[in-house]
Amino acid sequence: MRTLISHRQCVTSPFLISAASPPFPGRCFKLSSFTPPRHRRFSSLSIRNISHESADQTSSSRPRTLYPGGYKRPELAVPGLLLRLDADEVMSGNREETLDLVDRALAKSVQIVVIDGGATAGKLYEAACLLKSLVKGRAYLLIAERVDIASAVGASGVALSDEGLPAIVARNTLMGSNPDSVLLPLVARIVKDVDSALIASSSEGADFLILGSGEEDTQVADSLLKSVKIPIYVTCRGNEEAKEELQLLKSGVSGFVISLKDLRSSRDVALRQSLDGAYVVNNHETQNMNELPEKKNSAGFIKLEDKQKLIVEMEKSVLRETIEIIHKAAPLMEEVSLLIDAVSRIDEPFLMVIVGEFNSGKSTVINALLGKRYLKEGVVPTTNEITFLCYSDLESEEQQRCQTHPDGQYVCYLPAPILKDINIVDTPGTNVILQRQQRLTEEFVPRADLLVFVLSADRPLTESEVAFLRYTQQWKKKFVFILNKSDIYRDARELEEAISFVKENTRKLLNTENVILYPVSARSALEAKLSTASLVGRDDLEIADPGSNWRVQSFNELEKFLYSFLDSSTATGMERIRLKLETPMAIAERLLSSVEALVRQDCLAAREDLASADKIISRTKEYALKMEYESISWRRQALSLIDNARLQVVDLIGTTLRLSSLDLAISYVFKGEKSASVAATSKVQGEILAPALTNAKELLGKYAEWLQSNTAREGSLSLKSFENKWPTYVNSKTQLGIDTYDLLQKTDKVSLKTIQNLSAGTTSKRLEQDIREVFFVTVGGLGAAGLSASLLTSVLPTTLEDLLALGLCSAGGYVAIANFPYRRQAIIGKVNKVADALAQQLEDAMQKDLSDATSNLVNFVNIVAKPYREEAQLRLDRLLGIQKELSDIRSKLQLLQVDIDNLHVSRDEMRL
C-alpha cells in the first residue's frame with residue numbers, strides 16, 4: 001500500500017521507508033510544499049533552535065521544528081496523478097458536475113490539483129476558492145503563475161512556466177504570506193526543453209516538473225530522467241496503451257497529468273491501475289537488487305558475541321516500545337519517523353553521511369574513496385538531492401545504475417568494495433540558498449551513524465558550518481573532519497596552523513577533546529587512483545605509493561581509518577558497533593525530551609482547565625454571597641412596610657381607646673355584635689393594612705424577579721464562560737437537559753405566598769373585636785357599679801350604711817376605669833406581637849427564596865461544569881500515566897546505554 005501524503009490527518013501508518021536502505025517506489029517523496037495547518041501543537045515541538053545562535057544563547061521564540069531552519073518538507077505519494085484544470089472549466093457550464101468529478105477523483109487517485117489562470121483574475125480567484133474548499137487536506141492545490149492569488153487563497157504553492165517568476169522568489173513570497181506555516185511552499189515548473197528543466201531543478205530549486213503531451217515532450221522526459229532527480233509529471237496524450245504508460249513509469253516518470261476530459265472518460269481509473277502496476281513491478285525489482293549475496297552480513301556485525309547480540313535485540317525491543325509510547329503521547333509528531341527509520345536500520349550497513357558546504361569537495365572525496373569518478377563534481381552546487389550509494393557486485397556497466405526513488409533519494413548501486421559494509425550518502429551543501437536542499441541535509445543528519453564533515457582549506461569553519469555543527473549537537477553524532485584541498489598551503493607550517501585552528505574551534509563547539517581530522521587533497525588522491533587503475537587486483541589502499549606524495553598518503557590514512565570500522569575485532573570496529581547502536585538511541589532521547597516537554601505542557605494545560613472550571617464555580621458561589629448581601633436591602637424594605645403598618649395601627653389604637661370616646665363606647669356596649677364597623681376599624685382595613693399588603697406584594701414580586709434575573713444572568717454567563725474557554729469541546733456530554741435549565745427558572749416564591757395569605761379585612765375584624773371587648777369590659781364595669789349603689793341605698797336602714805355602699809360601688813367603677821389603659825396596652829402588645837411574628841415569617845420566607853435561588857444557581861453551574869471537569873481530569877490522569885510510561889522507558893534507555901557503553905568489556909572483565 002502506498003503511503004499517504006503527510007498533511008492528511010493519518011497517524012496509523014507512520015512507519016516510513018528506511019532512509020538508508022534502498023527505498024521502494026510508491027513511498028513518500030519529500031517535497032518542499034505548503035500543507036493545511038494541523039490541529040494542536042503536537043507537531044511544533046518545544047526544542048531550542050541553535051542553528052543561527054550561539055550555544056549559550058536562548059532563543060526568544062519557540063522553535064517550530066526539530067530542524068534549525070524551522071521548516072519541514074511535506075511528503076507526496078508517487079507515482080501519482082496531477083489534475084490540471086482551467087478556471088473557466090470550474091466556473092462555467094455545469095459547475096456541480098465538475099466539482100463532483102473532481103471530488104471523486106480526489107477520493108480515488110489525484111494527489112495534486114493545478115488550476116490554470118486563463119480567465120480573469122477575479123474568476124481565477126473564485127475558482128481557486130471553490131477548489132480550496134473542495135480539496136481540503138486531501139491533495140496539494142497549486143495556482144498557475146499567480147503567486148498573489150495562491151497567497152490569498154492559502155494554496156499549497158504555484159506552478160510556473162519558463163517565463164514565470166524564479167522559483168525562489170515565488171517560494172519566498174508565499175512563505176512571507178504565511179509565516180506560521182512550518183512547511184515550505186510547493187513550486188512546480190512547467191518546462192518545454194531539457195535546458196530549462198535542468199535550470200529549474202538545479203539552479204532554481206523547483207520541487208517537480210510538468211511536461212506537455214507531445215512527442216518532443218516525451219523525448220525531453222527521456223533525456224531528463226537521466227540527469228534530473230526531482231519528480232517529473234508527463235501530460236497524457238490520450239492514446240497511450242497501458243504497456244506504454246507502465247514503461248514510462250518504469251523509466252522513472254513520477255506520474256501523469258490528467259484533465260477534466262480524462263475524468264469524464266474515466267481515464268484516471270486506467271492510469272491509476274498503471275500506477276499501481278508500476279509500483280508492484282518496481283518494488284519487486286528493487287527488492288531483487290537489495291537481495292545481493294553480500295547483504296547477508298548485515299550492518300557489518302560479524303562474529304558478534306552473545307552479549308552483543310543480546311544487546312542488539314534488547315535495543316530493538318526497547319526502541320519499539322519507545323515508538324509506541326511516543327505515538328501514544330504525541331500522535332501527530334512526524335519526527336518519530338526518524339526513530340522508526342533508525343530502528344529499521346540497526347541490521348543495515350553502517351551509514352556514513354558526507355556533509356559540508358557546496359564546493360568543499362564532498363563529491364570528490366566520495367569519488368576518491370570509491371576509486372572512480374562516479375559522482376559529478378563542480379564549483380556550483382551539483383548535489384541537489386540525497387544521493388545514496390549502495391553496493392552491487394554486478395560488474396556490467398549497464399547494471400551500474402542509479403534510480404530516483406519516491407522517498408526523495410537518488411540511489412546508486414555501485415561495485416565499490418567499501419560499500420559492502422558501509423553505505424555512503426552525499427548531501428546538498430549546508431549553505432545552499434535553496435531552502436529545499438538545505439532541509440534535505442538537515443533532516444537526514446539524525447539518521448547518520450558517522451558524519452564526515454568536509455571542510456574546504458580555503459575557508460575552514462565558515463559561519464554556516466559552525467551553525468550546522470551546533471545543530472548536530474542535539475543528535476550526539478560522531479564526527480570525522482576532512483580538511484580538503486590541503487594542497488593549497490605553501491608549506492607544512494601553514495597546514496599545521498590550519499589544522500590547529502580547526503581542532504581548537506571544533507573542540508569548543510562540540511565540547512570534546514578528541515577531534516579526528518585528516519588534511520587531504522581528494523582530487524590528488526582520485527587522480528592517483530585513476531592513473532593506476534590499470535593495476536587490476538590490487539586494493540585501493542595499495543594503488544598509490546604512500547611515500548610518493550604526502551597528499552595521497554594522508555588520504556590513505558583516512559581510508560585506513562574508515563576500513564578499520566569494518567573489523568569488529570578492533571577497537572575502531574567495536575566503536576562502529578557502538579555508533580550504530582547509539583544512532584537510534586540519540587534520536588530516541590531527543591524525541592523523548594520533546595515529548596516529555598509536550599506532555600508537561602499538556603499536564604499544565606489540563607490542570608489549568610481544572611482550575612479554570614473550579615474558578616468559574618467559585619465565582620458563582622461568590623456571586624451567591626453577593627446576592628445574599630444585596631438581599632438585605634430587600635428584606636429591610638419589606639420589614640419597613642410591616643413596621644410602618646404596625647405603627648399606624650398602634651397610633652390608631654391609642655387614639656381610639658380613650659374614655660372620652662363616649663359615643664364609641666356606648667355603641668360597642670349597647671349595640672354589641674350588631675353594631676357596624678366603626679370608622680377606626682374601617683381605617684385600619686382601608687387606609688393601613690390594604691395599602692401595606694399591596695405594597696408588600698409588589699415589593700416581593702420584584703424581589704422574586706430580581707432573584708430570577710440574577711440567577712439566570714449569572715448562569716448564562718457561566719455557561720458562556722465554559723463554552724468560550726473550551727469551544728471545541730461541544731458534544732453530547734455538554735448538551736444540557738430541560739430540567740437543568742429549569743433550575744434557573746424554578747422558584748417557589750414563598751415570601752410572596754406569605755403575604756398573599758394575609759387578609760386586611762380579617763385582620764381589621766380581629767382588631768375591632770379586641771377594641772369592642774375593651775370598651776365592653778370598661779363601660780360595663782361602670783354601669784354595674786352604679787346599679788348596685790342604687791339598690792343598696794334603697795334597702796339599707798341608715799344613712800351611714802348608704803354612704804358606705806356608695807363608696808364600695810364607686811371603688812368598683814374606679815377599678816374598671818383604672819384597668820382601661822392596661823387593656824389598651826394589651827391590645828397594642830398583641831398588635832406588636834402579631835407584627836413581629838409576621839415580620840419574622842416574611843424574613844424567613846425571603847431567606848428561603850434566596851437560598852433556593854442561589855442553590856439552584858450553584859447546582860446549575862456544577863452540572864454545566866461536570867463534563868468539562870471530568871474531561872480535564874481524565875486528560876490529566878491519562879497524561880500522568882503517559883508521564884509515568886515516559887519515565888519508565890527513559891530508565892530502560894539509560895540502562896541500555898550503559899550496556900552499549902560497556903560493549904568493549906568482556907564478560908570475564910565484567911565479573912572482575
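Every residue, even glycine, has its Cβ placed from backbone N, Cα and C.
It should be emphasised that the depicted structure is a prediction, and the values quoted were computed from it without experimental measurement.
As annotated by Swiss-Prot, GTP binding site applies to ASN359, SER360, GLY361, LYS362, SER363, THR364, SER521, with the evidence given as similarity to another entry. Secondary structure at LYS362 (mutagenesis position), as computed by DSSP, is helix.
For the mutagenesis result LYS362 to Met, the note given in Swiss-Prot is Loss of function and no detection in punctate structures. Its Cβ placed at the centre, LYS362 (mutagenesis position) has 29 other Cβ atoms within 10 Å.
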Determine the minimum-neighbour residue: among ASN359, SER360, THR364, listed as binding-site residues, which Cβ has the fewest other Cβ atoms within 10 angstroms? ASN359
Across all the protein chains here, work out how many other Cβ atoms are within 10 Å of the Cβ of SER363 (GTP binding site). 23
Protein Cβ atoms within 10 Å of GLY361 (GTP binding site), excluding its own: 26
